[in-house]
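For the mutagenesis experiment LYS121 to Arg, the note given by Swiss-Prot reads: Abolished ubiquitination by the SCF(MET30) complex and subsequent degradation; when associated with R-113 and R-138. Swiss-Prot gives this note for the published mutagenesis SER122 to Ala: Impaired selective autophagy. Does not affect ubiquitination by the SCF(MET30) complex. In Swiss-Prot, a mutagenesis experiment is listed as LYS138 to Arg, annotated with the note Abolished ubiquitination by the SCF(MET30) complex and subsequent degradation; when associated with R-113 and R-121. Record note (Swiss-Prot) on the mutagenesis of PHE385 to Ala: In Entrance 1 mutant; does not affect autophagy; when associated with S-545. Quoted from Swiss-Prot, the note on the mutagenesis of LYS389 to Ala is: In Entrance 2 mutant; does not affect autophagy. One mutagenesis experiment catalogued in Swiss-Prot, GLN392 to Ala, is accompanied by this note: In Entrance 3 mutant; impaired autophagy possibly caused by mislocalization; when associated with 497-A--A-501. Among the mutagenesis entries in Swiss-Prot is GLN576 to Ala, noted as: In Basic mutant; impaired autophagy; when associated with A-560 and A-723. Under its mutagenesis annotations, Swiss-Prot gives SER657 to Ala the following note: Abolished autophagy and cytoplasm to vacuole transport (Cvt) vesicle formation; when associated with A-19, A-802, A-804, A-831, A-842, A-948 and A-969. For LYS701 to Arg, Swiss-Prot lists a mutagenesis experiment annotated as follows: Does not affect ubiquitination by the SCF(MET30) complex and subsequent degradation. The note that Swiss-Prot attaches to the published mutagenesis ARG723 to Ala is: In Basic mutant; impaired autophagy; when associated with A-560 and A-576. Swiss-Prot gives this note for the published mutagenesis THR804 to Ala: Abolished autophagy and cytoplasm to vacuole transport (Cvt) vesicle formation; when associated with A-19, A-657, A-802, A-831, A-842, A-948 and A-969. One mutagenesis experiment named in Swiss-Prot is SER842 to Ala, and its note says Abolished autophagy and cytoplasm to vacuole transport (Cvt) vesicle formation; when associated with A-19, A-657, A-802, A-804, A-831, A-948 and A-969. Swiss-Prot lists SER969 to Ala among its mutagenesis entries, and the accompanying note reads: Abolished autophagy and cytoplasm to vacuole transport (Cvt) vesicle formation; when associated with A-19, A-657, A-802, A-804, A-831 and A-842.
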Amino acid sequence: MERDEYQLPNSHGKNTFLSRIFGLQSDEVNPSLNSQEMSNFPLPDIERGSSLLHSTNDSREDVDENDLRVPESDQGTSTEEEDEVDEEQVQAYAPQISDGLDGDHQLNSVTSKENVLETEKSNLERLVEGSTDDSVPKVGQLSSEEEEDNEFINNDGFDDDTPLFQKSKIHEFSSKKSNTIEDGKRPLFFRHILQNNRPQRDTQKLFTSSNAIHHDKDKSANNGPRNINGNQKHGTKYFGSATQPRFTGSPLNNTNRFTKLFPLRKPNLLSNISVLNNTPEDRINTLSVKERALWKWANVENLDIFLQDVYNYYLGNGFYCIILEKILNICTLLFVVFVSTYMGHCVDYSKLPTSHRVSDIIIDKCYSNSITGFTKFFLWMFYFFVILKIVQLYFDVQKLSELQNFYKYLLNISDDELQTLPWQNVIQQLMYLKDQNAMTANVVEVKAKNRIDAHDVANRIMRRENYLIALYNSDILNLSLPIPLFRTNVLTKTLEWNINLCVMGFVFNESGFIKQSILKPSQREFTREELQKRFMLAGFLNIILAPFLVTYFVLLYFFRYFNEYKTSPGSIGARQYTPIAEWKFREYNELYHIFKKRISLSTTLANKYVDQFPKEKTNLFLKFVSFICGSFVAILAFLTVFDPENFLNFEITSDRSVIFYITILGAIWSVSRNTITQEYHVFDPEETLKELYEYTHYLPKEWEGRYHKEEIKLEFCKLYNLRIVILLRELTSLMITPFVLWFSLPSSAGRIVDFFRENSEYVDGLGYVCKYAMFNMKNIDGEDTHSMDEDSLTKKIAVNGSHTLNSKRRSKFTAEDHSDKDLANNKMLQSYVYFMDDYSNSENLTGKYQLPAKKGYPNNEGDSFLNNKYSWRKQFQPGQKPELFRIGKHALGPGHNISPAIYSTRNPGKNWDNNNNGDDIKNGTNNATAKNDDNNGNNDHEYVLTESFLDSGAFPNHDVIDHNKMLNSNYNGNGILNKGGVLGLVKEYYKKSDVGR
């Protein structure tokens, strides 16, 4: 028999732990507990001195306000059916102001449950009667306007930056309440996902009522998401509940490789936990490990910090990996300081030429005799710092142990699985845990706990990072100095760390919410001045710490990279992305491990693009340097043969022997020789950059049509610079950063404050977040964006089970240079597309170190792509076809048509025979594309060939004949290939005078 969920609250002050865990719908708890204890909690006392809280009815003031209770949460699991139940629960406890202020409680009650609603309504009216406005619990951070209205209410128990109560009008209770953003504010495709991915109530889950078992089973059979063609979509559901199947595929393909590789196991909560009901915080150590993990989850006070810890645990690959990394970091610090101190004060270098043992050059009692005064003081400071790091490690071990128990017992994920498990699976397990009605003890986080999905979790984890992405892309920071060589904005890791400390530490409070003073226009001048003072103070501290930081990082970089450059001199030309490039490339709500994998995969293509451009001037200079250095090394080595024992110690200059110069000159020769480019590359920068865009997501509109030009390459190299240059900038930045903080950044303080005020958006349950991270399409102005309907947007971003977004779709989101607002909106649209691709496409569900399984092309002869490196001998060997080496990405083998417009892999033999026999190229193209049957089981692909720089200003328009004339020297201009074939081409080639040079 089902118990009544709505009972009158009583005054028994029990610790209702079960209400935080299992909510209103639990059927497996101890029957001795009253169900009202599981659905209510005491409202904190509000100061009765306010006129808002006085009632005109004297009899109601005699009742103890501690008995006044409001619902802790609407125990919905994000389904449409349960949202209706949520509405009934909210209305059951919502104050009916229209009737309460007049004392009229006549409701059209026809059931006993409605009578309970009337009684609860009258109880809550004691709090608000006598006022024209009412207060209801509000989840998350209060908006700045609402806080100004309620400033006269003194809530000592709550943080000023995270108020609990909000004013609301009566019509807000007549409409349906939701835990998420209103559907009208959701992006179009988000609404499509949320409407179609409404999860079904899982009838097998623990502690849930079974009154809708048959209804849910019937509905779940016909409620799978479908794509625009009407077929069931093969994708993942990370928006809503997790109690439904993780993938929904077609009936022909019910099995999925991801469900086999990463089987999901629902959290196995305790079936009898009545012992936890009266357990206070100071006695949780008496509980078992699993019970303690459940208690911790139920008493989460700050969901932002908790989810960030959960993600950092996943990012660190578990308990032992994180602890090992922290210990090794301390050991690295100790090693650098100990070795540098010992080598500087405990070795007598004057005895090196005459000594043969280490003991002969060691200074006895060097720490007491040689190290004195200033150096010893800083050594003691360093020892104290190491002790603090060890103490911090002790507390980190306790915290990580709790996270390990949370993963192991509540999410059913072991540490061994974290290295291969996709983050999407962790999100899915969190949603399972949420759907089992686990609540928080903090009323501010009640509804926030029910807002756990991929989008909201990413917003909580990246609340600060999203602001930083928008900040660095807006170019409002002045990072230059009014002196030569430093007039350009250069961001380094040192400067980035200081900006994060000064700006983000000032804007956000300890709870992780943005401060209300930042959002109030009336306090703009005050916040601007405070931020300026913060910049100047940070600059002063950097000046004091600069000598020690420079010394430490010089030694660290020397120990880390010297052996690499010594053994592999060619690595000195290695490149990496600059810090500003990483912030420009990163998308909103893109977690770090996804971004890191994407950027790491792009380095090969980035090197390919840079290496395509000739470096003749550099090569000539390096050849000369290598010749000079090699000559001196050869002379010294030759002279060493006559007297190897004495000549090696012969001093060429003061205190510089032959060995010294052989070592230095040999290193210079090796570096210069390995840097000279001696290989041939296909010059196709346009195709390479467009392919690189698939990983960097960065292709400015200004570059269009100029991909082959040197200035575009130089602009790209500013983002993808030499590693040695970046290291030198980092060392220089340690001395330049104090002046940037003191002179340059204070002038940007006003724009920074305006940026946070103008780009913050309030979301119920989340607080203030960066507006671009919410993917709200209504914020976009312009006719082009408003004209996008749901179908067109879905076509751009919808993905099925085996195909990801291709370059033609993604290139539509390239930033346009109409205005800064257009750039920001385009960045938001682009982030939205890739966010949906990361979480909706099953092909992207991989671990941190794994690549998605792409369907490759047939491994037949002639189907491989064009090689970047080839020799003339290979190109012109007998029987070789010169079309294989044409300009472009795709090789022309038997499976490709040589038409420069469109070619297909369908019917490859006929295409190649027609073209090789001299048939009309256009006819060959038509034959290749005539049978375009989507139901063909073969892997047929159709490509649009793009030319490198042929579409630029130098070559405005080229038709098919022009392309064939350019790419085939035997083309006669009539669409026919000459019968001279390869021999004729070789004959023409060897007529040139420069052959063999």
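Including glycine, each Cβ sits where the backbone N, Cα and C put it.
Just so you know, the substitutions we noted aren't modelled in this structure.
Note that the structure is predicted; figures quoted are calculated from it, not measured.
The candidate set comprises the mutagenesis positions GLN392, GLN576, SER657, SER842. Of these, SER842 has the most other Cβ atoms within 10 Å. In this structure, the C-alpha atom of PHE385 (mutagenesis position) lies 47 angstrom from that of SER842 (mutagenesis position). There are 13 other Cβ atoms within 10 Å of the Cβ belonging to LYS701 (mutagenesis position). The two recorded residues, GLN392 (mutagenesis position) and GLN576 (mutagenesis position), show a Cα separation of 33 Å. Remark: LYS389 (mutagenesis position) has ILE330, LEU333 as non-local neighbours, by Cβ distance under 8 Å and separation of at least 6 in sequence. By a simple count of nearby Cβ atoms, those within 10 Å, the most crowded of the mutagenesis positions PHE385, ARG723 is ARG723. A Cα-Cα distance of 31 Å separates SER842 (mutagenesis position) from LYS701 (mutagenesis position). For SER657 (mutagenesis position) paired with ARG723 (mutagenesis position), the C-alpha to C-alpha distance reads 31 Å. Between the alpha carbons (Cα) of LYS701 (mutagenesis position) and GLN576 (mutagenesis position) lies a span of roughly 23 Å. A Cα-Cα distance of 6 Å separates ARG723 (mutagenesis position) from GLN576 (mutagenesis position). Following the DSSP three-state reduction, the secondary structure of PHE385 (mutagenesis position) is helix.
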